[in-house]
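**Student:** Below, the features straight out of Swiss-Prot:
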BINDING   40-47, 176-182, 201-205, 270-273, ALA327  GTP binding site
BINDING   SER47, THR182  Mg(2+) binding site
DOMAIN    32-355  domain 'G-alpha'
MUTAGEN   MET82 to Ile  Increases sensitivity to RGS14 GTPase activity; when associated with I-85; R-86; R-90; K-92; G-96; A-98; A-99; A-111; G-112; T-121 and A-122. Does not increase sensitivity to RGS14 GTPase activity; when associated with I-85 and A-111
MUTAGEN   VAL85 to Ile  Increases sensitivity to RGS14 GTPase activity; when associated with I-82; R-86; R-90; K-92; G-96; A-98; A-99; A-111; G-112; T-121 and A-122. Does not increase sensitivity to RGS14 GTPase activity; when associated with I-82 and A-111
MUTAGEN   LYS86 to Arg  Increases sensitivity to RGS14 GTPase activity; when associated with I-82; I-85; R-90; K-92; G-96; A-98; A-99; A-111; G-112; T-121 and A-122
MUTAGEN   ASN90 to Arg  Increases sensitivity to RGS14 GTPase activity; when associated with I-82; I-85; R-86; K-92; G-96; A-98; A-99; A-111; G-112; T-121 and A-122
MUTAGEN   GLN92 to Lys  Increases sensitivity to RGS14 GTPase activity; when associated with I-82; I-85; R-86; R-90; G-96; A-98; A-99; A-111; G-112; T-121 and A-122
MUTAGEN   ALA96 to Gly  Increases sensitivity to RGS14 GTPase activity; when associated with I-82; I-85; R-86; R-90; K-92; A-98; A-99; A-111; G-112; T-121 and A-122
MUTAGEN   PRO98 to Ala  Increases sensitivity to RGS14 GTPase activity; when associated with I-82; I-85; R-86; R-90; K-92; G-96; A-99; A-111; G-112; T-121 and A-122
MUTAGEN   GLN99 to Ala  Increases sensitivity to RGS14 GTPase activity; when associated with I-82; I-85; R-86; R-90; K-92; G-96; A-98; A-111; G-112; T-121 and A-122
MUTAGEN   CYS112 to Gly  Increases sensitivity to RGS14 GTPase activity; when associated with I-82; I-85; R-86; R-90; K-92; G-96; A-98; A-99; A-111; T-121 and A-122. Does not increase sensitivity to RGS14 GTPase activity; when associated with G-111; T-121 and A-122
MUTAGEN   PRO121 to Thr  Increases sensitivity to RGS14 GTPase activity; when associated with I-82; I-85; R-86; R-90; K-92; G-96; A-98; A-99; A-111; G-112 and A-122. Does not increase sensitivity to RGS14 GTPase activity; when associated with G-111; G-112 and A-122
MUTAGEN   GLU122 to Ala  Increases sensitivity to RGS14 GTPase activity; when associated with I-82; I-85; R-86; R-90; K-92; G-96; A-98; A-99; A-111; G-112 and T-121. Does not increase sensitivity to RGS14 GTPase activity; when associated with G-111; G-112 and T-121
Amino acid sequence: MGCTVSAEDKAAAERSKMIDKNLREDGEKAAREVKLLLLGAGESGKSTIVKQMKIIHEDGYSEEECRQYRAVVYSNTIQSIMAIVKAMGNLQIDFADPQRADDARQLFALSCAAEEQGMLPEDLSGVIRRLWADHGVQACFGRSREYQLNDSAAYYLNDLERIAQSDYIPTQQDVLRTRVKTTGIVETHFTFKDLHFKMFDVGGQRSERKKWIHCFEGVTAIIFCVALSAYDLVLAEDEEMNRMHESMKLFDSICNNKWFTDTSIILFLNKKDLFEEKITQSPLTICFPEYTGANKYDEAASYIQSKFEDLNKRKDTKEIYTHFTCATDTKNVQFVFDAVTDVIIKNNLKDCGLF
């Protein structure tokens with residue numbers, strides 16, 4: 001009897017080859033689909049990272065889209081100066097020029113209608129300009145850790161002349177600096193290095209967290225954002241709770257969650273620019289009384305990094321990938337995200353048995 005291969009055997013071998021090919025293709029397709037979850041406490045920079053993805057990977061904001069942010073820029077600017085002026089009363093700081101008290105009254109009288117209309121009328125921009133130039137207002141701004149103030153306050157107020165122009169169109173940087181509280185889940189899609197990313201930005205305030213849970217299934221990596229500059233601030237929603245401590249508590253619960261045993265965890269220690277400005281004026285012992293190092297950027301930032309990384313209870317099997325970031329700096333985010341993507345590619349290929 002010869003060793004001829006029957007037609008059935010040949011067909012079976014072909015089928016088997018085809019199944020293997022399909023499995024491999026499915027594996028490669030799965031390895032190319034990346035589900036990224038952006039987590040972190042409120043105001044840690046998650047939404048700014050999402051905006052950067054649009055700028056870096058999707059041609060940025062069109063002129064029309066930038067125009068739509070004009071009302072948000074005005075609202076952020078008005079809210080910022082109002083927060084400072086209100087805080088002056090609580091902190092018992094007087095205006096350097098008593099005439100500014102009239103401007104403060106004007107500010108509160110005009111701001112409501114301006115915000116509703118998404119405008120910055122000339123009389124209101126004049127009021128804001130005079131208030132912002134007052135030494136008493138500047139002294140109060142210098143104590144902003146004692147009340148709630150947007151990070152972008154000085155950015156907009158210092159540039160009032162430009163944004164108050166009647167033909168003003170926000171720049172990409174203006175858009176990046178806007179602050180709108182994220183409620184619910186914002187999903188962004190983009191392609192980079194032959195990977196198809198789905199990025200989910202989840203509201204960070206406590207009231208938002210119960211909405212996170214169903215997002216977790218099948219997630220490739222978590223980017224956890226921490227505002228380095230929040231070490232001397234309290235929460236907007238709980239004035240007893242230090243923001244950095246809240247962030248550590250949340251990171252602990254995410255990093256050691258049984259659901260995320262196989263999920264890459266990437267830690268963005270964000271707002272490094274604000275932290276560098278602040279650390280020489282406001283000691284780290286406000287947040288960590290046991291800290292004995294210098295109030296210098298490198299030493300203090302390394303200490304915070306070790307505090308977060310030490311929360312990882314599975315150091316032997318789980319690595320935390322830490323990066324220092326400035327979410328409003330496009331080049332920095334581009335550089336960091338490139339490194340993050342390489343880690344994801346490597347881990348993905350490993351999971352699919354292709355590495």
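Glycine is no exception: its Cβ is also placed from the backbone N, Cα and C atoms.
So, quick note: what you're seeing has the original residues, none of the substitutions.
Could you place the listed features in the three-dimensional structure?
**Tutor:** Under the DSSP three-state reduction, VAL202 (GTP binding site) is assigned to strand.
The DSSP secondary structure for MET82 (mutagenesis position) is helix.
Within 10 Å of the C-beta of VAL85 (mutagenesis position) we count 24 further C-beta atoms, all protein chains included.
The 10 Å shell around the Cβ of LYS86 (mutagenesis position) contains 14 further Cβ atoms across the protein chains shown.
DSSP assigns ASN90 (mutagenesis position) to a helix in the three-state reduction. Counting every protein chain shown, the Cβ of ASN90 (mutagenesis position) has 10 other Cβ atoms within 10 Å.
Sequence-distant neighbours of GLN92 (mutagenesis position): no residue of the same chain at least 6 apart has a C-beta under 8 Å from its C-beta.
Secondary structure from DSSP puts ALA96 (mutagenesis position) in coil.
Cβ contacts within 10 Å of PRO98 (mutagenesis position), excluding its own Cβ and spanning all protein chains shown: 9.
Packing around GLN99 (mutagenesis position) is summarised by its Cβ count: 9 other Cβ atoms lie within 10 angstroms of its Cβ, all protein chains included.
CYS112 (mutagenesis position) falls within a helical segment according to DSSP.
Its own atom aside, the Cβ of PRO121 (mutagenesis position) has 15 Cβ atoms within 10 angstroms in the protein chains shown. PRO121 (mutagenesis position) falls within neither a helix nor a strand when secondary structure is assigned with DSSP, and so counts as coil.
Sequence-distant neighbours of GLU122 (mutagenesis position) (same chain, 6+ apart, CB under 8 A from its CB) are ALA164.
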**Student:** Quick check for you: of the recorded positions VAL85, GLN99, PRO121, VAL202, which have their Cα within 10 Å of the Cα of THR182 (Mg(2+) binding site)?
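**Tutor:** Checking each Cα against THR182 (Mg(2+) binding site), the hits are VAL202.
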**Student:** For ALA96 (mutagenesis position), which residues in the same chain are close in space, meaning a Cβ under 8 Å from its Cβ, but six or more apart along the sequence?
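**Tutor:** Within the chain, ALA96 (mutagenesis position) has Cβ neighbours under 8 Å at ASP134, HIS135, GLY136.
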**Student:** Which of the three DSSP states, helix, strand or coil, fits THR182 (Mg(2+) binding site)?
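**Tutor:** Where THR182 (Mg(2+) binding site) sits, the three-state DSSP reduction gives coil.
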**Student:** MET82 (mutagenesis position) to VAL180 (GTP binding site): how many Å between their Cα atoms?
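**Tutor:** MET82 (mutagenesis position) and VAL180 (GTP binding site) have their Cα atoms 17 Å apart.
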**Student:** Between C-alpha atoms, which of these recorded positions comes nearest to SER47 (Mg(2+) binding site): LYS86, ASN90, GLN99, PRO121, LEU176?
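**Tutor:** For SER47 (Mg(2+) binding site), the closest Cα among LYS86, ASN90, GLN99, PRO121, LEU176 is found at LEU176.
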**Student:** From the binding-site residues GLY40, VAL202, ASN270, ALA327, pick the residue whose C-alpha lies nearest to the C-alpha of PRO121 (mutagenesis position).
**Tutor:** ALA327
